[in-house]
Amino acid sequence: MELWRQCTHWLIQCRVLPPSHRVTWEGAQVCELAQALRDGVLLCQLLNNLLPQAINLREVNLRPQMSQFLCLKNIRTFLSTCCEKFGLKRSELFEAFDLFDVQDFGKVIYTLSALSWTPIAQNKGIMPFPTEDSALNDEDIYSGLSDQIDDTAEEDEDLYDCVENEEAEGDEIYEDLMRLESVPTPPKMTEYDKRCCCLREIQQTEEKYTDTLGSIQQHFMKPLQRFLKPQDMETIFVNIEELFSVHTHFLKELKDALAGPGATTLYQVFIKYKERFLVYGRYCSQVESASKHLDQVATAREDVQMKLEECSQRANNGRFTLRDLLMVPMQRVLKYHLLLQELVKHTQDATEKENLRLALDAMRDLAQCVNEVKRDNETLRQITNFQLSIENLDQSLANYGRPKIDGELKITSVERRSKTDRYAFLLDKALLICKRRGDSYDLKASVNLHSFQVRDDSSGERDNKKWSHMFLLIEDQGAQGYELFFKTRELKKKWMEQFEMAISNIYPENATANGHDFQMFSFEETTSCKACQMLLRGTFYQGYRCYRCRAPAHKECLGRVPPCGRHGQDFAGTMKKDKLHRRAQDKKRNELGLPKMEVFQEYYGIPPPPGAFGPFLRLNPGDIVELTKAEAEHNWWEGRNTATNEVGWFPCNRVHPYVHGPPQDLSVHLWYAGPMERAGAEGILTNRSDGTYLVRQRVKDTAEFAISIKYNVEVKHIKIMTSEGLYRITEKKAFRGLLELVEFYQQNSLKDCFKSLDTTLQFPYKEPERRAISKPPAGSTKYFGTAKARYDFCARDRSELSLKEGDIIKILNKKGQQGWWRGEIYGRIGWFPSNYVEEDYSEYC
């Protein structure tokens, strides 16, 4: 048996790889094993399976999403632990890049083989490998693997089923504490009986939980005050006293409501206490550091350790330590919506059901808020790791927002035209360009994304040539710019998507709707959205705040916030004047009578225009420039690029006079339908696959064209505007012909022009339908039921899934971070907040 297959078998025996993982399938390749291991998560779990607590998994990033920085950190943690706790020699270890870049996967197999022969591993009773004489480094098998590895592959969620979950441990402690005395159940329970059980469980678990908070205060806080400093007490117990006070009152009102006829006022208690439960925001954001500080104090001081054991004995006969009990409040606040969900299910009266659903929504919102606090704590840990590794950084990285992507690239700039190897960290607000020095990074430049835009450039791309895939990062004023080069086209696409997402977070759609000026903002206190009244989630940059009136809002709610009360009274008039001024400027340009020029050589601001002139004008070959200032004896002209509507200066030797070419014969193309009405297009496309399209000549105006495309079960129509010999569907970009326009949108999503149309032009309507569905259909993905979106949700990251109210989402799994599910809609896959959807919604219609 090949050595890598023996290694796979050993990893399965060690309970690291699932027995059914695709690496075990017939026809599996070694690159699939490399892909499974290269983020370092499973390797760290392997050491813990062989030697419990060998690695503190809180120091491991369990969801690195192929961030090179985080993956390498995980791999190096594995390697150092192999030496320190398993006795492997340095010569037996692979280098971190041998795995991450798959430069020498044979050496990785060699290290795992050496690990399998260590006494610790053999004590587990698992057969080491190789079990027969085999070559430990088969160059034929392992050579060329780096070219087969996919840097853009999505995480295989099933892989992480074998990874320890601290949340699951906390859940077990909670369940043990809340276990109810068994009550005999009737042989056949009615819906009324089930409802009574739900009500009883809500009351009894609340009583037990409030007792637990009281026990922490009575048996741990008070005795430890004589041993610990006030700051230690505050760090460890956070606001437990406040939680106990809130729940003492909550329990009283809960009992009063349950004692009433039919418990019809129960929902009011939960709605009332949603705001009071916001004290959990502080607790949940600090409980992890509280546990860590408790461990440090107990390790450093034997008297404290002994006192903790004594307190535990008095509180619960030693069953639960203080560290165990500190996890319980986090678990409890995440259970209310589950308890109410069961109660809703078994409530028959329509009015009661609707009222309880209001309470359910309130508790779901609270749970999601808590989950986002936990998620942001993980994000802040990542940011801290970045911060500690970057030298010359003069401010907190958290000020730049959430990390988007990081990795190696090549770069050129206005100052330095030769390609330079760099390592970049992209966050919401900035790109940090660094030089890698071993395990640390030297900051070379910080690019503030507020004043930059991204522009694709595929002119020099070659599929088989690495580092030829490039896009531009250009300053709005043209004084500075960068060319960013990537190893593969897929990697470039991934980075471009993250740049676009970051810029859309800075300048979201509807940021200036209704007179507002919304900007990303970190709220110190837990805050509700002005539009939907749901909580803003997380611990930093939770949403947006209007610069003028201070109104808070979710990204997806910006267009629904009531009008701003703080902008100038002549706000609308100013906008109208600006519009009229622009029209007058356009008319003036047309009356000058200057010729149009065609670009034959690109220009991106190098060399820059003379200082007294103004901003440069970006030019691409084929662009048409309408001159506004031009004199034959001057080398610099001013003009408007009709493809982008930008105005600026450029060297006159990059253009020549524009000459209209002969009309194109469109009938040869499989997408061209000739003269056709909307109804005719709908008749053709209605029963075709999503993504099928045609281009038609408009019957009412034969000089105009339109695209008709099937998307999301509907036929959409897009008008193609023509003027000055150019074709466009948006003011941002123009083309010299229909063919160029169609070819561009075959490769680029229409969402850049129409937010709700996230598709390319995929299948020309004249192609046979069988070819149009030759790709694996989206429906072939295994899913576990569906859910209906109850609210809009706007993705903040390329891993998230934007939703519109009413969307039906296929649920792919619920195993991710708490409060987030993975789903598919319209062929797009990503994560979304579970409280924004209603699962099996048909039951509640």
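Yeah, the Cβs are placed from backbone N, Cα and C, and that goes for glycine too.
Don't look for the substitutions in this one, it keeps the originals.
Predicted, not measured: the structure shown is a model, and the values here were computed from it.
Per Swiss-Prot, the feature domain 'Calponin-homology (CH)' maps to 1-119.
The feature domain 'PH' is assigned by Swiss-Prot to 402-504, with sequence analysis given as support. In the predicted model, residues of the domain 'PH' (402-504) average a pLDDT of 89.
Secondary structure at CYS529 (mutagenesis position), as computed by DSSP, is coil. Residue density at CYS529 (mutagenesis position): 23 other Cβ atoms are found within 10 A of its Cβ, drawing on all protein chains shown. In Swiss-Prot, a published mutagenesis experiment is listed as CYS529 to Ser, annotated Abolishes transforming activity.
Mutagenesis annotation in Swiss-Prot: CYS532 to Ser, described as Abolishes transforming activity; the structure shown retains the original residue. The Cβ of CYS532 (mutagenesis position) lies under 8 Å from the Cβ of HIS554, CYS557, ARG560, TYR791, each on the same chain and at least six residues away in sequence.
Under DSSP, HIS554 (mutagenesis position) is assigned to coil, being neither helix nor strand in the three-state scheme. Neighbours of HIS554 (mutagenesis position), defined as other CB atoms within 10 A of its CB across all chains, total 25. Here the residue is the original one, while Swiss-Prot reports the published mutagenesis HIS554 to Asp with the comment Abolishes transforming activity.
Annotation comment: Swiss-Prot describes 592-660 as domain 'SH3 1'.
With DSSP classes pooled into helix, strand and coil, the tally for the domain 'SH2' (671-765) is 21 helix, 37 strand, 37 coil. Residues or ranges marked as domain 'SH2' by Swiss-Prot on the basis of sequence analysis: 671-765.
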For the domain 'PH' (402-504), what are the DSSP-based totals of helix, strand and coil residues?
19 helix, 55 strand, 29 coil
Just to be sure I understand, if DSSP states are collapsed into helix, strand and coil, how many residues of the domain 'Calponin-homology (CH)' (1-119) fall in each?
75 helix, 0 strand, 44 coil
If you run through the domain 'SH3 1' (592-660) with DSSP, how many residues end up as helix, strand and coil?
3 helix, 28 strand, 38 coil
